[in-house]
Amino acid sequence: MAPPGPASALSTSAEPLSRSIFRKFLLMLCSLLTSLYVFYCLAERCQTLSGPVVGLSGGGEEAGAPGGGVLAGGPRELAVWPAAAQRKRLLQLPQWRRRRPPAPRDDGEEAAWEEESPGLSGGPGGSGAGSTVAEAPPGTLALLLDEGSKQLPQAIIIGVKKGGTRALLEFLRVHPDVRAVGAEPHFFDRSYDKGLAWYRDLMPRTLDGQITMEKTPSYFVTREAPARISAMSKDTKLIVVVRDPVTRAISDYTQTLSKRPDIPTFESLTFKNRTAGLIDTSWSAIQIGIYAKHLEHWLRHFPIRQMLFVSGERLISDPAGELGRVQDFLGLKRIITDKHFYFNKTKGFPCLKKAEGSSRPHCLGKTKGRTHPEIDREVVRRLREFYRPFNLKFYQMTGHDFGWDG
């Protein structure tokens, strides 16, 4: 038999060589796929765990939760890595992202907050309430562990427009057990047909022991609002910030004037017939200040003990005192005290030494503290006479003399 030729020998030696190369290629491919899988798992883990880290630091409130080693808006607790059992749950959750609150409506409470440089007063800033305060959840780690939930509000600031509702809400947000929507939901007056599920979804997440709040000052003058809120929960606590109705009306007009400089004068809008001294109660700036009339609708659905009436004047002169009453009413520990405030002489009202989650002073923005136009003294006198009987009735109904007729 003839010995194998060169071609046959080459074919025989090439076969084991090709099998060896194939096995090496397969091994490298498996190693590459395994490495990619491990990298993917690690990347997913890092993304999931990034929430607590991001939540511990930050700049402006709109861009993210501000902080200084604590988590904004919640109990001041240090973030620690979860136990092994909790890590497993944590890995199954999507990466947490902040939700911006809905844009505020044009209802007269558009005030923003200004962040000041330490030692300065009235400096412009970049964070705000309403449209610019981010809903940074309290205890981000706890929320990532599915320990927080969205609840319907247990307390609502229902009024009044230009009474000081924005200031009250922002002061309350300093409290670690208060979680509030920054923007005004306007659910019970404009969006009721969207349903309670939609309303609940607007709320920030809360932990056990925390209170969910919102404020929409137009509720107080909305006829349907009392019945609608009662239908949601008869136990809802209601807060009304009231102010001298004459001053409130002028402030209301001043705000409108800043947006529409071509409107008639305050004096011409106040009277149906100035000669006869007949006040035009259909003008909203006047109508809102008839507090006793609006309160009657609320008392048909809520007992007076479930309503707290906050003085807008005292909120300026003694913010800590009024906040003490509010905290008691809400069943909260008195954490907000004098140490949280300083009086800004330039603006003429108190500011927070430390706003929610910030290490710098915050004041209500440029839209607050506008200079009021000069109003005819005779018009002011007639307005005071008009409001006096309504004020006296309001004092009797609430059991509190606000001193607007002194």
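Our numbering is plain: 1 for the first residue shown, then up by one each step along the chain.
Placed from the backbone N, Cα and C atoms, the Cβ positions cover glycine too.
Among the features that Swiss-Prot reports, 3'-phosphoadenylyl sulfate binding site is placed at K162, G163, G164, T165, R166, R243, S251, K368, G369, R370, T371, H372, with the record citing experimental evidence.
Annotation comment: Swiss-Prot describes R166, 184-190, 215-218, 255-259, 283-284, 367-370 as substrate binding site, evidence class experimental evidence. Residue environment of S284 (substrate binding site) contains 15 other Cβ atoms, counted within 10 Å of its Cβ in all protein chains.
Looking at Swiss-Prot, you'll find the mutagenesis R173 to S noted as follows: 44.1% loss of enzymatic activity.
Of all Cβ atoms in the shown protein chains, 27 besides its own fall within 10 Å of the Cβ of G182 (mutagenesis position). Looking at Swiss-Prot, the entry for mutagenesis of G182 to A says: No effect on enzymatic activity.
Its Cβ placed at the centre, H186 (mutagenesis position) has 18 other Cβ atoms within 10 Å. According to Swiss-Prot, the mutagenesis experiment H186 to F carries the following note: Abolishes enzymatic activity.
Long-range neighbours of D189 (mutagenesis position) (same chain, six or more residues apart, CB within less than 8 Å of its CB): T216, S218, Y219, T222, E224, A225. Among the mutagenesis experiments that Swiss-Prot reports, D189 to N is described with the note: 99.1% loss of enzymatic activity.
Looking at Swiss-Prot, you'll find the mutagenesis K215 to A noted as follows: 99.9% loss of enzymatic activity.
While the structure shown retains the original residue, Swiss-Prot records the mutagenesis experiment S218 to A with this note: 23.3% loss of enzymatic activity. Around the Cβ of S218 (mutagenesis position), the number of neighbouring Cβ atoms within 10 Å comes to 22.
For E224 (mutagenesis position), other Cβ atoms within 10 Å of its Cβ number 12. One entry in Swiss-Prot concerns the mutagenesis experiment E224 to Q. Its note says: 47.6% loss of enzymatic activity.
Using a 10 Å Cβ-Cβ cutoff, H362 (mutagenesis position) registers 24 neighbours. DSSP assigns H362 (mutagenesis position) to a strand in the three-state reduction. The mutagenesis experiment H362 to A is recorded by Swiss-Prot, whose note states: No effect on enzymatic activity.
Under the heading of mutagenesis, Swiss-Prot lists K368 to A and annotates it as follows: 99.9% loss of enzymatic activity.
For the mutagenesis result R370 to E, the note given in Swiss-Prot is 99.2% loss of enzymatic activity.
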Return the member of G182, H186, Q255, S258, H362 nearest to K162 (3'-phosphoadenylyl sulfate binding site) in space, with distance defined Cα to Cα and candidates limited to these recorded positions. Q255
Densest Cβ environment (other Cβ within 10 Å) across the binding-site residues T216, S251, Q255, S258 belongs to T216
Binding-site residues near K215 (mutagenesis position): from G164, S251, S258, S284, T371, Cα within 10 Å gives none
For the binding-site residues listed here (G164, T371), which one has the lowest count of neighbouring CB atoms within 10 Å of its own CB? T371
What is the interatomic distance between the Cα atoms of S251 (3'-phosphoadenylyl sulfate binding site) and R173 (mutagenesis position), given in whole Å? 25
